[in-house]
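Chemist: Got a structure for you, questions after.
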Amino acid sequence: MRIIKPFAILTPQTIIQDKAVAFDKKIEAIDTVENLIKKYPNAAVEHDENSLLLPGFANPHLHLEFSANKATLQYGDFIPWLYSVIRHREDLLPLCDGACLEQTLSSIIQTGTTAIGAISSYGEDLQACIDSALKVVYFNEVIGSNAATADVMYASFLERFHQSKKHENERFKAAVAIHSPYSVHYILAKRALDIAKKYGSLVSVHFMESRAEREWLDKGSGEFAKFFKEFLNQTRPVNDTKSFLELFKELHTLFVHMVWANEEEIQTIASYNAHIIHCPISNRLLGNGVLDLEKIKSIPYAIATDGLSSNYSLNMYEELKAALFVHPNKEATTFAKELIIRATKAGYDALGFEGGEIAVGKDADMQLIDLPEGLTNVEDLYLHVILHTTKPKKVYIQGEEHVRE
């Protein structure tokens, strides 16, 4: 048993002062430090009045397999970026070997994240995710818009899914990812989602990320028309959005991006068991615009970094700073609190893990950070945490300590 007495606790919904947290694998009690010491006389006690305790972050959408990318891929617009991914994929993927993946996962923990949703296209990151201290939902992704190759792509997906399923435990879950409505044939998507239904698996899908996707699915025109003709000799989309969305009706699904979703699609998704995953830096770097949070207010959303194929960092503090600034119509102090909640409790809810809150009975997935210097108004803590934090002092996952390097 351990007891931590910080300056304040961000639960994250409220700020608690003059209290301490007693925890082992789970949070056992929140009370005055004196009462906790009486209750747990053998506990190790840490007083740190220059720190804040808040839940660990959940990063529900990232692609580990492209973690070797720094300046190889082209940013600025979605289609040139996609061409660059295809052009450099075979060079980039082998560069992130086991050591690279291990270092990437370690850096994720060191920056305050305690749970992730890892989208895996090839399964090369499976062992690293299994071995990590992180809580991981491992999304086995299916892709393929050509009906002739659907059986081959499904077989690959099924093999990867069952391989990951063998390793399930309280920290690791196997899940299903459908790449997108423009890149996965209806039949292939349905077969993969039938597996998700059979096993009660969480699902992730990129949906309405770019203007190009919107134009292609609505009209069969735009920049994707040239792309699909050139690479796959396809002249029309393989899905209409209404039929595609119906496939997810009975599933818990994370709809990633949603920048270009229309009102009808938003209403449909709002009627499902769904979360939206907002990736502001990725959306900015690929020229996709900004998610309208007012339009999607009927659907819970969480914050994620996406992968290093479309971001410079997997640090959620960087993502929160970006989110704060790309939504200028939101009042800064109240929006900062909302963002902290979206990065903790909402992310945990999206992934289905226990945690994301400093509350009795929750898993002790927490981070201890420096108190911003010169704080005069406690209610401004959320904003100053985002502005002035890059890394925590310590991170705890189910009570296990990870100290800043």
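Yeah, the Cβs are placed from backbone N, Cα and C, and that goes for glycine too.
Reproduced below are the annotations present in Swiss-Prot:
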- Glu209: active site, proton donor (ACT_SITE)
- His61, His63, His206, Asp306: divalent metal cation binding site (BINDING)
- Glu141, Ser145, His179: substrate binding site (BINDING)
- Ser145 to Ala: 3-fold reduction in catalytic efficiency with AFL as substrate (MUTAGEN)
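Have a look at these and tell me how they're positioned relative to everything else.
Modeler: Around Glu209 (active site, proton donor), the same-chain residues at least 6 positions away in sequence with a Cβ under 8 Å from its Cβ are Phe78, Ser180, Val256, His257, Met258, Val259, Trp260, Asn283, Leu286, Asn288.
DSSP assigns Asp306 (divalent metal cation binding site) to coil in the three-state reduction, placing it in neither a helix nor a strand.
Glu141 (substrate binding site) counts 24 other C-beta atoms within 10 Å of its own C-beta, drawing on all protein chains shown.
Cβ-based neighbour count (10 Å, all protein chains) for Ser145 (mutagenesis position) stands at 24.
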Chemist: With the cut-off set at 10 Å between Cβ atoms, which of these binding-site residues ends up with the most neighbours? Options: His61, His179.
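Modeler: Within the set of binding-site residues, the most crowded position is His61.
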Chemist: So among Glu141, Ser145, His179, all listed as recorded positions, which is physically nearest to His206 (divalent metal cation binding site)? Use the C-alpha atoms.
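Modeler: With Cα distances computed to His206 (divalent metal cation binding site), the winner among Glu141, Ser145, His179 is His179.
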Chemist: Ten-angstrom check, please: count other Cβ atoms within 10 Å of the Cβ of His206 (divalent metal cation binding site), all chains counted.
Modeler: 26
